[in-house]
Amino acid sequence: MSDYENDDECWSALESFRVKLISVIDPSRITPYLRQCKVLNPDDEEQVLSDPNLVIRKRKVGVLLDILQRTGHKGYVAFLESLELYYPQLYRKVTGKEPARVFSMIIDASGESGLTQLLMTEVMKLQKKVQDLTALLSSKDDFIKELRVKDSLLRKHQERVQRLKEECELSSAELKRCKDENYDLAMRLAHLSEEKGAALMRNRDLQLEVDQLRHSLMKAEDDCKVERKHTLKLRHAMEQRPSQELLWDLQQERDLLQARVQELEVSVQEGKLHRNSPYIQVLEEDWRQALQEHQEQASTIFSLRKDLRQAEALRTRCMEEKEMFELQCLALRKDAKMYKDRIEAILQQMEEVSIERDQAMTSREELHAQCAQSFQDKDKLRKQVRELDEKADELQLQLFQTESRLLAAEGRLKQQQLDMLILSSDLEDSSPRNSQELSLPQDLEEDAQLSDKGVLADRESPEQPFVVLNKKHLSQTHDTVPSSSEPPEKERRRLKESFENYRRKRALRKMQNSWRQGEGDHGNTTGSDNTDTEGS
């Protein structure tokens with residue numbers, strides 16, 4: 001706006017035009033703009049406009065320039081902008097540039113009606129911009145909501161992934177624990193098997209020792225029986241030995257026989273003398289025959305005794321062999337019985353071991369079946385949980401999609417409502433303005449009262465009535481959407497009437513403000529012309 005950066009240079013450049021500025025400017029006309037630019041506070045404005053010491057307009061302008069000079073470069077720029085808006089010719093003289101804002105020129109050229117038309121056009125443009133910005137804002141809100149929905153979906157998926165990771169970690173920990181337990185059980189089973197094998201080996205050794213002791217006991221019993229038999233034989237032999245009386249009788253018979261033999265020998269010696277006698281010869285022959293027979297009988301007896309002794313020896317040997325064979329047979333029978341009992345015990349143990357093995361295998365198969373069934377049930381439950389999680393995620397996704405569609409529908413509904421408002425405003429712009437000019441005098445007093453109350457609010461936020469009207473229209477449309485009893489023509493007519501009332505009131509307020517400013521400008525212009533002529 002200015003070519004000067006230093007405050008002193010800015011205001012020193014305006015000192016040459018101070019007399020012209022004081023003579024032309026009306027402080028009541030530019031103070032609202034200066035206050036809007038925040039270079040003039042309400043106290044300064046009250047001092048400039050309402051101070052009883054400042055009755056003359058030129059003194060008011062001088063005080064205003066002094067106040068603005070204290071604000072520095074910002075006050076200088078705001079003052080030049082106010083000159084550009086309200087005093088374009090003076091701005092051209094001071095800066096040597098053409099003003100870019102031509103509000104006062106429009107007032108001078110086309111009058112108040114042209115200014116009103118221009119203001120209405122600008123208001124409509126601003127309203128259209130507000131509508132576009134509102135639509136853009138709604139679309140951005142919808143996009144933000146969609147992003148929030150996507151963010152919630154992403155968070156849901158992240159939570160699900162985290163939950164799956166936690167489940168995987170828990171499953172891996174449980175699998176590791178099961179493996180450790182299985183390893184411990186296998187180790188315990190191996191130790192128990194080793195202990196069982198050691199116990200079986202000790203049992204077998206003890207059984208062998210018992211069998212050996214039993215065999216030794218049986219041998220001792222057999223030896224005892226053999227000794228008992230020998231003892232019985234000796235006792236029987238002692239019992240069969242001849243008695244002492246029989247021995248004495250046999251001894252007497254032997255003595256008698258010896259005496260007779262001696263007598264016979266004596267008689268034989270005596271009979272040698274009478275050998276030649278026939279009687280003696282006969283006796284000798286008889287004696288020889290008897291002796292020969294006796295010798296034959298003795299040899300026969302001797303042979304028979306020899307045979308008897310041999311038979312008795314053979315009989316004794318056979319009896320001994322028989323007894324030995326009987327003892328061997330008894331020992332073999334006992335050994336066979338022992339081995340039979342041992343085999344039966346081993347077979348019984350094998351049957352018991354096989355029964356225990358079958359029971360262990362059956363219990364192991366049952367445990368495996370139970371474990372497999374539990375794993376299947378666990379897998380089924382996990383599958384059901386996973387399916388339920390997927391269903392929940394799908395339902396939540398459908399809920400989010402429904403919410404996004406609902407938000408999109410609301411955005412489209414808002415856009416349609418804004419389009420309807422734009423269409424109604426276009427229809428109002430195309431309608432003849434003479435009806436408005438005819439209806440202006442009728443509502444002038446009422447609108448003047450309303451304008452006096454709401455002029456400050458209109459200056460601060462010119463878009464607020466349109467927003468309120470838009471909110472009313474949205475509320476009406478939301479109220480009328482569920483109830484389809486009212487026709488759309490009636491709703492459009494109501495909207496058109498409310499918008500016409502708003503435009504009428506807005507135009508009246510603008511016209512009153514422009515009339516007041518025009519009267520002040522006219523008086524100031526005449527006064528400035530008089531002062532210029534006087535100064536010239």
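Including glycine, each Cβ sits where the backbone N, Cα and C put it.
DSSP assigns His73 (Zn(2+) binding site) to a helical segment in the three-state reduction. As annotated by Swiss-Prot, Zn(2+) binding site applies to Asp3, Cys10, His73, with the evidence given as similarity to another entry.
In the predicted model, the domain 'CARD' (6-98) shows an average pLDDT of 86. Annotation comment: Swiss-Prot describes 6-98 as domain 'CARD', evidence class sequence analysis.
Thr526 to Ala appears in Swiss-Prot as a mutagenesis experiment; the accompanying note says: Abolished phosphorylation by CK2 and increased activation of NF-kappa-B; when associated with A-528; A-531 and A-533.
Record note (Swiss-Prot), mutagenesis Ser528 to Ala: Abolished phosphorylation by CK2 and increased activation of NF-kappa-B; when associated with A-526; A-531 and A-533. The unchanged residue is displayed.
One mutagenesis experiment catalogued in Swiss-Prot, Thr531 to Ala, is accompanied by this note: Abolished phosphorylation by CK2 and increased activation of NF-kappa-B; when associated with A-526; A-528 and A-533.
Among the mutagenesis entries in Swiss-Prot is Thr533 to Ala, noted as: Abolished phosphorylation by CK2 and increased activation of NF-kappa-B; when associated with A-526; A-528 and A-531.
If you draw a 10 Å sphere around the CB of His73 (Zn(2+) binding site), it holds 16 other CB atoms from the protein chains shown.
For the domain 'CARD' (6-98), the number of residues in each DSSP class (helix H, G, I; strand E, B; coil) is 74 helix, 0 strand, 19 coil.
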